[in-house]
Amino acid sequence: MKLTKGGSYILKKVDRKQFYQDEEIVMQIKKILGQKTTDCKQYIKCECIDGLGDEALIYFEMLANQNQHLQKNDVIMIQDYLNDKTQNDKIVVLVTRFQFCKASHVQPKTAQKESIQLLNTEKTIIQKSKITKNPAEEVLKFIEVNEKDNSSNSEDMIIEQQKQEIKNNQKEKQSINGFNLEDSYSNISDITNFGGKSNFNIGSLSDQLSKQTLLISQLQVGKNRFSFKFEGRVVYKSSTFQNQQDSKYFFITAQDANNQEINLSFWQKVDQSYQTLKVGQYYYFIGGEVKQFKNNLELKFKFGDYQIIPKETLSANYVQPLALQPSKQFGNDSIGDSDYSIHNLIEKEESIAQKGYNGQKNNKYRQNNNNSKHTLLISEVLKTSKQYLSVLAQVVDIQSSDKNIRLKICDNSCNQELKVVIFPDLCYEWRDKFSINKWYYFNEFVRQIYNDEVQLKNNIHSSIKESDDQRKVITYNQEQGVFKKSISINSNDSFEIKPKISYKNNSNQEQRIYSSIEEIIQQAQASEIGQKKEFYVYGNLVSIQMKNKLYYYRCTCQGKSVLKYHGDSFFCESCQQFINPQVHLMLRAFVQDSTGTIPVMIFDQQSSQLINQIDPSIHVQEAGQYVKNCIENGQEEIIRQLFSKLDFARFIFEIQFENKEFNNEQEIAYKVLKIEKENIKEESKYLLKKLEHLINNNQNN
């Protein structure tokens, strides 16, 4: 079942994978069953009903300081929910994002049979009795009747009034500062006036230009619909695409005066607008709608009329009421005594952009935007604030579609993979050229944060080149705190398996074989995929990593980790209920002896015992909660001082390695199973045995 925006649906039929960002489910509050308020959150339990008469039990979660109050008969639109389950034949849903249903503008011609168009203009209560046989049609009729009673707030009425005012005042506005607007802009009316129904008149261009010009930071979803002006410079233009309904569309990326970027998508008169827009030029975009696309905003030009007005054309024919200022995008570029007209500024910036596209290094514009002059490691990409950079990395995963190519790349600088998204035209050029495990140069890519994750994407300056030095990367599991190593394919690198040095401890019932770190690494690298093996080693604990997360949450039911939702509420998918989780420690550190060092993961029981050994006042069962409280209260220094007492502390470690395969790569993870206090007597016997072994080897040689 395909969802449509504003449609009425039975929640138990909704597949989470089909719940897209732009689609919303309409529900009506039938009864308020209870509510709970904490310091920062408010939880309201309601019995709701949809347009088909199906009931659901919904838990609403909202900020306590927003003063939002749900009441009976309120109509809300569910925009995002975390899960749903059945309880007493009712669907139970945890809703995290919603809005009150506000409807005063409907387009019956475009509304589908089970779809209503709901916009943020005026709150309208839809009574349950109004929703009968066909909920969509009844809602449409009700809203139409309601609009007649509230005609002063109707968007259609406002548009009609605006048209009438334009006609009445058209003669007075024909001439501004000696220029005849209708004559001056008749040459661009054909390429900038799109759509079937006219909301804007080219003769009233001065009215349009007087609309508020917003920056990207000022854009809000549902506000100023069709009634604002956005000024931007086109920095990227995609190819045209065709969707399943055989309609064309394309998108661009534009920069505002603060160098922020936003995507603009165009769905009407695609061929004309595609020819109008040129990369590197400034335009006024009038009549767009701000939409939420995943975690980013975009301007969508699909419903209603819109106009694209080249700013270069305006500077030649129109004296703008506001004084034109030099573009802020030039940073410290010296303009001198040159003309401050927009025409000259566009020519200058277009020339600079062209130099950057041709790869010249004297690109001031790009340098002011933190252009990278050398190839960075992935670990540097994750930390840098540079916007443009280059990377040499190995491709470990490829996902290709008609619209883009999505890669995962890695190198030996850290344990994290980096996502790369390649859009047209590089997408078409490299669609069949990437190979798993090969190394490539990704030159002049744009660094962006998407879903709290660092990614790279291409623009018009980006290029890709296959590296001449192909290397093999052995990846050690990131979750268990270990490293990566790259080996040149062209070299003669190999692993030498040395004779095992061991000592059997006959003083205890348990027979132990002690190994060195070097021996453990050798056996791990020579092992087969799927193999596990345990070792005992005398070693020092060094460098517990404070930069990594030190704890996680688990449910008592099956010991599975749980997700932390907004506020302090936790929901276990196994129990299907809200829980009070347990806090467990997970420490990443290094174990070292005289032969080498390996990174290890130390989980809750062993980590808690270490903390208890340093400070006996911290009970083993309370160590996780103690660390969590210190971090949340900004007392990381206490934890840092606590861990510093463990630096180079000597223990007997039981260590397990596991050889895995992930994405056609070899992964070796080391985990600490047991930690014991050092035994000087037993270690002395082990060292004596090791010394005898070395002496015998030297005599034989």
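Just so you know, glycine gets a Cβ as well, placed from its N, Cα and C.
A sphere of 10 angstroms centred on the C-beta of Y249 (mutagenesis position) encloses 18 other C-beta atoms. DSSP assigns Y249 (mutagenesis position) to a strand in the three-state reduction. Swiss-Prot documents Y249 to A as a published mutagenesis change and attaches the note Reduced single-stranded telomeric DNA binding.
Quoting Swiss-Prot on the mutagenesis of F293 to A: Abolished single-stranded telomeric DNA binding; does not affect telomerase activity of the holoenzyme telomerase ribonucleoprotein complex.
In sequence order, L264, S265, W267, G288, E289, V290, K291 are the residues near K300 (mutagenesis position), counting only same-chain partners six or more apart with C-beta under 8 A. Here Swiss-Prot notes a mutagenesis experiment, K300 to A, with the remark: Reduced single-stranded telomeric DNA binding; does not affect telomerase activity of the holoenzyme telomerase ribonucleoprotein complex.
Recorded in Swiss-Prot as a mutagenesis result, Y388 to A carries the remark: Reduced single-stranded telomeric DNA binding. The Cβ of Y388 (mutagenesis position) has 21 other Cβ atoms within 10 Å, all protein chains considered. According to DSSP, Y388 (mutagenesis position) is assigned to a strand segment.
Residue density at K408 (mutagenesis position): 16 other Cβ atoms are found within 10 A of its Cβ, drawing on all protein chains shown. According to its DSSP assignment, K408 (mutagenesis position) is in a strand. Looking at Swiss-Prot, you'll find the mutagenesis K408 to A noted as follows: Does not affect single-stranded telomeric DNA binding.
Take the CB of F423 (mutagenesis position) and look out to 10 A: across all protein chains shown you find 19 other CB atoms. For the mutagenesis experiment F423 to A, the note given by Swiss-Prot reads: Reduced single-stranded telomeric DNA binding; does not affect telomerase activity of the holoenzyme telomerase ribonucleoprotein complex.
Mutagenesis annotation in Swiss-Prot: Y450 to A, described as Reduced single-stranded telomeric DNA binding; does not affect telomerase activity of the holoenzyme telomerase ribonucleoprotein complex; the structure shown retains the original residue. Taking the Cβ of Y450 (mutagenesis position) as centre and 10 Å as the limit, one finds 13 other Cβ atoms among all the protein chains shown.
DSSP gives C572 (Zn(2+) binding site) a strand state. The Zn(2+) binding site annotation in Swiss-Prot covers C555, C572, C575 and is backed by experimental evidence.
According to Swiss-Prot, the mutagenesis experiment F590 to A carries the following note: Does not affect single-stranded telomeric DNA binding; abolished telomerase activity of the holoenzyme telomerase ribonucleoprotein complex. Here F590 (mutagenesis position) comes close to L541, V542, S543, T597, I598, P599, V600: these same-chain residues lie at least six apart in sequence, with C-beta atoms under 8 angstroms from its C-beta.
DSSP assigns F603 (mutagenesis position) to coil in the three-state reduction, outside any helix or strand. Under its mutagenesis entries, Swiss-Prot includes F603 to A with the note: Strongly reduced single-stranded telomeric DNA binding; reduced telomerase activity of the holoenzyme telomerase ribonucleoprotein complex.
F648 (mutagenesis position) has a Cβ environment of 9 other Cβ atoms inside 10 Å. A coil conformation is recorded for F648 (mutagenesis position) in the three-state DSSP classification, outside any helix or strand. The annotation that Swiss-Prot gives for the mutagenesis experiment F648 to A reads: Does not affect single-stranded telomeric DNA binding; abolished telomerase activity of the holoenzyme telomerase ribonucleoprotein complex.
K660 to A appears in Swiss-Prot as a mutagenesis experiment; the accompanying note says: Abolished single-stranded telomeric DNA binding; reduced telomerase activity of the holoenzyme telomerase ribonucleoprotein complex. Summarising the environment of K660 (mutagenesis position), the number of other Cβ atoms within 10 Å of its Cβ, over all protein chains shown, is 16.
Straight-line distance linking the Cα atoms of Y450 (mutagenesis position) and K408 (mutagenesis position), rounded to a whole number, equals 15 Å.
Cβ neighbour counts within 10 Å, taken over all protein chains shown, single out C555 as the most crowded of the recorded positions C555, F603. Neighbour counts of Cβ atoms within 10 Å were compared for the binding-site residues C572, C575, and the top value is held by C572. The two recorded residues F423 (mutagenesis position) and C575 (Zn(2+) binding site) have their Cα atoms spaced 42 Å from each other. Across the fold, the C-alpha of C572 (Zn(2+) binding site) and the C-alpha of Y388 (mutagenesis position) stand 41 Å from each other. Of Y249, Y388, K408, F648, K660, all annotated as mutagenesis positions, the residue with the shortest Cα distance to C555 (Zn(2+) binding site) is K660. Geometry remark: C575 (Zn(2+) binding site) versus Y249 (mutagenesis position), CA distance 45 Å. Taking the C-alpha positions, the distance from F648 (mutagenesis position) to K408 (mutagenesis position) comes to 37 Å.
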